[in-house]
Amino acid sequence: MAHSKHGLKEEMTMKYHMEGCVNGHKFVITGEGIGYPFKGKQTINLCVIEGGPLPFSEDILSAGFKYGDRIFTEYPQDIVDYFKNSCPAGYTWGRSFLFEDGAVCICNVDITVSVKENCIYHKSIFNGMNFPADGPVMKKMTTNWEASCEKIMPVPKQGILKGDVSMYLLLKDGGRYRCQFDTVYKAKSVPSKMPEWHFIQHKLLREDRSDAKNQKWQLTEHAIAFPSALA
């Protein structure tokens, strides 16, 4: 793959902006980071600039910043990389989150690449509702998302990919909190070639970096695409 063809380099900077509302609480988050598209690794630092401190677990937002920024996925040569091929125009993705206790979130994201700035811009809108007051999200009992594997399915007639994965938030008491992710990825330009169905394995870690003035945290992710060993 000719990296310059898609406006991507081995190392890219990222800038993030999210506006959202969870259980009626509005907030704005910004962030910056560094990622390695061809190694599938990235690290970002986020800060709540409006609406902080958040009255709910920030882990539910992590999946709006990551688990969809698929440019940073290590793809083998035998699988078409839909996400890098969409650059520099980029792509959009929309995701529904259905939690086991009936809570629901919707996240819509727009991703573009600035070749001049060597930067990937990530803008998102996040809305969540119906989180129980005594549940793990509102009581901030989550610690991180468990490593997982998303099935990626092409829809050639529409030029989109659909993602399906059952996710689990790890809890402080050792339990798990289940959430179903359904995602639609759509390139802004017409794809010249679609991939076959495949999987993306990913691991996301959050570390608190808050100070006396602002709620902050760091996210690191590693993502690798692979075909079925049995297909």
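Yeah, the Cβs are placed from backbone N, Cα and C, and that goes for glycine too.
Substitutions noted, but not modelled.
Swiss-Prot gives this note for the published mutagenesis Lys66 to Ala, Cys, Phe, Gly, His, Leu, Asn, Ser, Thr, Pro or Gln: Changes fluorescence emission from yellow to green. According to DSSP, Lys66 (mutagenesis position) sits in a coil region rather than a helix or strand. Its Cβ taken as reference, Lys66 (mutagenesis position) is surrounded by 23 other Cβ atoms within 10 Å in the chains shown.
The mutagenesis experiment Lys66 to Ile, Arg, Trp or Tyr is recorded by Swiss-Prot, whose note states: Produces a non-fluorescent form.
Under its mutagenesis annotations, Swiss-Prot gives Lys66 to Glu or Asp the following note: Changes fluorescence emission from yellow to green with a weak red peak.
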